[in-house]
Amino acid sequence: MRAEGLGGLERFCSPGKGRGLRALQPFQVGDLLFSCPAYAYVLTVNERGNHCEYCFTRKEGLSKCGRCKQAFYCNVECQKEDWPMHKLECSPMVVFGENWNPSETVRLTARILAKQKIHPERTPSEKLLAVKEFESHLDKLDNEKKDLIQSDIAALHHFYSKHLGFPDNDSLVVLFAQVNCNGFTIEDEELSHLGSAIFPDVALMNHSCCPNVIVTYKGTLAEVRAVQEIKPGEEVFTSYIDLLYPTEDRNDRLRDSYFFTCECQECTTKDKDKAKVEIRKLSDPPKAEAIRDMVRYARNVIEEFRRAKHYKSPSELLEICELSQEKMSSVFEDSNVYMLHMMYQAMGVCLYMQDWEGALQYGQKIIKPYSKHYPLYSLNVASMWLKLGRLYMGLEHKAAGEKALKKAIAIMEVAHGKDHPYISEIKQEIESH
């Protein structure tokens, strides 16, 4: 299949950025630029039973695979369509039992290898960019990253050798490096992790901290919509990262994961940085050094919490959140993004513990500064309104709930498109209350 391209868009060489995607026609806010079916994808283990493994539909009463009892499907059709991928894991899951634990990256990479064998020619996901062309940044990997790739390769051999042939080690290193910087995480309307996937044409877009498009998902289909007006000849930019944080933090993240430093307007002017690291107005203002120390503390505690999530109890996690907020509040305003980060984590722990009132209190403190720090149409803001709306509804605050859900819908109609199933579901929630 020859690359027939995408209507109104072209691949081009973006100065200083390598390949990129450029508009050939105007797009208005909310317009769908293109959609891209997943080249390969995998449902995350924690969502098994909630979503169909094949089409990612979320519903009650899915049927389970009779062999492994681990995969769930809408019906026989979905199960049959998924078999070429599921068979890579079906009997190994039974054989390994409790010891079956490949990472999601390994699971996705196994599926890419299977797909390449089944479908060596170009796919409808690769109209402008083929998987083979993905950037790997091999020359930029440090030893730690190389070691991580080698352990992924070992796991790939360990769990998948019965049903898959592998290329040599060097080719696998390249493939894992490509997956690491071109893979996507699929999230639901509340930004909960659903799975991982490869969307080659979506991966063609370069990054900006003031993006003009947003990527959302409809099952295993990625959709790209304009969140700013785009004129013919303009490059199409998405954001690779969470845009909450100040410039230095964003670029640390971009360098670490994607090996470049951003030079967008936001990174050049740093316009939002002052508000993002808002300092308390005290009669004796904190010294520059005290501020620097507190920023360093904040970054460390964020990393500490990220690691602690894997082994600490909810109450211990909540304590980290509360103590760190207390410490930071001596220097930082509540609207400071480091404070917001810990509030957001605390809210997540409250939701996990089903402490709805606690979660609501955190959400109420978060939403206003979120709306200020994030771009106009932001999935982070939409999902926060949605969580708030559902909490209000659950706690019988109907008027506040409806108002919050409508705020979520207003953003989602642009980001997800007016006809997205998520929007119908939320409207249904408003109706039924």
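Using N, Cα and C of the backbone, Cβ positions are placed for all residues, glycine too.
Those substitutions? Not in this structure, it's all original residues.
Marked as S-adenosyl-L-methionine binding site by Swiss-Prot: Lys17, Gly18, Arg19, His137, Asn206, His207, Tyr258, Phe259, Phe260. Remark: Asn206 (S-adenosyl-L-methionine binding site) has Ser14, Lys17, Gly18, Gly20, Leu21, Glu235, Phe237, Thr238 as non-local neighbours, by Cβ distance under 8 Å and separation of at least 6 in sequence.
Residues or ranges marked as Zn(2+) 1 binding site by Swiss-Prot: Cys52, Cys55, Cys74, Cys78. Within 10 Å of the C-beta of Cys52 (Zn(2+) 1 binding site) there are 22 other C-beta atoms, taking all protein chains into account.
Counting only same-chain residues at least 6 apart in sequence, those with a Cβ under 8 Å from the Cβ of Cys65 (Zn(2+) 2 binding site) are Ala71, Phe72, Tyr73, Gln79, His86, Cys90. Residues or ranges marked as Zn(2+) 2 binding site by Swiss-Prot: Cys65, Cys68, His86, Cys90.
The feature domain 'SET' is assigned by Swiss-Prot to 7-241.
For the mutagenesis of Glu189 to Lys, Swiss-Prot gives this note: Strongly reduces methyltransferase activity on p53/TP53. The structure shown keeps the original residue. Neighbour density for Glu189 (mutagenesis position): within 10 A of its CB lie 22 other CB atoms from the protein chains shown. DSSP assigns Glu189 (mutagenesis position) to coil in the three-state reduction, outside any helix or strand.
Among the mutagenesis entries in Swiss-Prot is His207 to Ala, noted as: Abolishes methyltransferase activity. With a cut-off of 8 Å between CB atoms and residues at least 6 apart in sequence, the same chain places Phe237, Thr238, Ser239, Tyr240, Ile241, Leu254, Tyr258, Phe260, Cys262, Cys264 near His207 (mutagenesis position), listed in sequence order.
Under mutagenesis, Swiss-Prot gives Tyr240 to Phe with this note: Abolishes methyltransferase activity. Secondary structure at Tyr240 (mutagenesis position), taken from DSSP and collapsed to helix, strand or coil, is coil.
Under DSSP, Tyr245 (mutagenesis position) is assigned to coil, being neither helix nor strand in the three-state scheme. Packing around Tyr245 (mutagenesis position) is summarised by its Cβ count: 24 other Cβ atoms lie within 10 angstroms of its Cβ, all protein chains included. Recorded in Swiss-Prot as a mutagenesis result, Tyr245 to Phe carries the remark: Strongly reduces methyltransferase activity on p53/TP53.
Looking at Swiss-Prot, the entry for mutagenesis of Arg253 to Gln says: No effect on methyltransferase activity on p53/TP53. Around Arg253 (mutagenesis position), the C-beta neighbours below 8 angstroms that are at least 6 residues distant in the chain are Ile241, Tyr245. DSSP assigns Arg253 (mutagenesis position) to a helical segment in the three-state reduction.
The Cβ of Lys17 (S-adenosyl-L-methionine binding site) has 15 neighbouring Cβ atoms from other residues within 10 Å, across all protein chains displayed. Across the domain 'SET' (7-241), mean pLDDT in this model comes to 98. Within 8 Å of the centroid of the Cβ atoms of Lys17, Gly18, Arg19, His137, Asn206, His207, Tyr258, Phe259, Phe260, where the record puts S-adenosyl-L-methionine, the same chain has further Cβ atoms from Glu135.
Report note: the Zn(2+) 2 site is defined by Cys65, Cys68, His86, Cys90, and the residues of the same chain whose CB lies within 8 Å of the CB centroid of those residues, excluding them, are Arg67, Gln70, Ala71, Lys87, Glu89, Ser91, Met93. Cys52 (Zn(2+) 1 binding site) and Arg19 (S-adenosyl-L-methionine binding site) have their C-alpha atoms 35 Å apart, to the nearest angstrom. Taking a C-beta cut-off of under 8 Å and a sequence gap of six or more, Cys74 (Zn(2+) 1 binding site) has these contacts in its own chain: Cys52, Tyr54, Cys55, Thr57, Lys59, Leu62, Ser63.
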